[in-house]
Amino acid sequence: MADQLSEEQIVEFREAFSLFDKDGDGSITTKELGTVMRSLGQNPTEAELQDMISEVDADSNGNIEFKEFLGLMARKLRDKDSEEELKEAFRVFDKDQNGFISAAELRHVMANIGERLTDEEVGEMISEADVDGDGQINYEEFVKCMMAKKRRKRIEEKREHDGGSRTKSAGPSAAPASKRGQKCVIL
């Protein structure tokens, strides 16, 4: 994945990484990860940082090597690139273009892709993503839902690849997926 980065990006990331690699051993602590990323213009939440650490700190030693960091940054930039895709997906669901996905719009789109849903299933899907409780999904809620789903999928893929021997760290992402948007909607 780091092979998707330009030489210029790698140099920039190395410089930022090196600032926090106090002893020059090629690794930073997981606690420093957020600071390094913010110095590069990223603004990860604590939950995102925990998910990222779960992805790369395979030996749970609290250190992240530069190669692992490059992989994280490449994924973060790729996620940023997919913002246009998310906007387009939201427009597909938001049939009346009012900035919200209603239960009726969700049911309509899901039916068009061959997913017949009961009223209860539609209600569950809406409530999973509906942070403000207004009964609809706005764009911000849609993006959070989709990005969280992507992160969970990457973590699950890594676990399967690693043999599933690790458990999730404590924090928001430690809740069972079924309680944290597993049905989160949509794609």
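Just so you know, glycine gets a Cβ as well, placed from its N, Cα and C.
Heads up, this one's the original sequence, none of the swaps are in it.
Here Swiss-Prot flags Asp21, Asp23, Asp25, Ser27, Glu32 as Ca(2+) 1 binding site, drawing on sequence analysis. Just so you know, the Cβ of Asp23 (Ca(2+) 1 binding site) picks up 6 other Cβ atoms within 10 Å once every protein chain is counted.
Ser27 to Cys appears in Swiss-Prot as a published mutagenesis result, with the remark: No effect on CAMK1 activation. Annotation note: Ser27 (mutagenesis position) sits in a strand segment as assigned by DSSP.
Feature annotation from Swiss-Prot assigns Ca(2+) 2 binding site to Asp57, Asp59, Asn61, Asn63, Glu68; the stated evidence is sequence analysis. DSSP assigns Glu68 (Ca(2+) 2 binding site) to a helical segment in the three-state reduction.
Experimental mutagenesis at this site is recorded by Swiss-Prot as Asn63 to Thr, annotated: No effect on CAMK1 activation. Taking a C-beta cut-off of under 8 Å and a sequence gap of six or more, Asn63 (mutagenesis position) has these contacts in its own chain: Ser27, Ile28, Thr29, Thr30, Asp57.
Experimental mutagenesis is annotated in Swiss-Prot for Lys67 to Pro, with the remark: No effect on CAMK1 activation.
Under 8 Å from some Cβ of the domain 'EF-hand 3' (81-116) lie the Cβ atoms of residues 122-123, 125-126, 134-139, 142-143, 146, 185-187, all in the same chain and six or more residues away from its ends. As annotated by Swiss-Prot, domain 'EF-hand 3' applies to 81-116.
Mapped onto three states, the DSSP output places Ala111 (mutagenesis position) in helix. Per Swiss-Prot, mutagenesis Ala111 to Thr is noted as: No effect on CAMK1 binding. Decrease in CAMK1 activation. Loss of CAMK1 activation; when associated with D-123 and R-127.
DSSP assigns Gly123 (mutagenesis position) to a helix in the three-state reduction. Around Gly123 (mutagenesis position), the C-beta neighbours below 8 angstroms that are at least 6 residues distant in the chain are Ala103. Quoted from Swiss-Prot, the note on mutagenesis experiment Gly123 to Asp is: No effect on CAMK1 binding. Decrease in CAMK1 activation. Loss of CAMK1 activation; when associated with T-111 and R-127.
For Ser127 (mutagenesis position), applying a Cβ distance below 8 Å and a minimum sequence separation of six or more within one chain yields no residues. Quoted from Swiss-Prot, the note on mutagenesis experiment Ser127 to Arg is: No effect on CAMK1 binding. Decrease in CAMK1 activation. Loss of CAMK1 activation; when associated with T-111 and D-123.
Using a 10 Å radius centred on the Cβ of Glu141 (Ca(2+) 4 binding site) and all shown protein chains, the other Cβ atoms total 21. DSSP gives Glu141 (Ca(2+) 4 binding site) a helix state. Residues annotated as Ca(2+) 4 binding site in Swiss-Prot: Asp130, Asp132, Asp134, Gln136, Glu141.
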Nearest-integer angstrom distance between the alpha carbons (Cα) of Asp130 (Ca(2+) 4 binding site) and Asp23 (Ca(2+) 1 binding site): 45
Residue counts (helix, strand, coil, in that order) that DSSP gives for the domain 'EF-hand 3' (81-116): 22 helix, 2 strand, 12 coil
Close in space, distant in sequence - Asp132 (Ca(2+) 4 binding site), Cβ under 8 Å, 6 or more apart: Asn138, Glu141
Check: same-chain CB within 8 A of Ca(2+) 4 site center, minus Asp130, Asp132, Asp134, Gln136, Glu141: Phe100, Ile126, Ala129, Val131, Gly133, Gly135, Ile137, Asn138
Inter-residue Cα distance where the pair is Asp134 (Ca(2+) 4 binding site) and Asp25 (Ca(2+) 1 binding site), in Å: 50
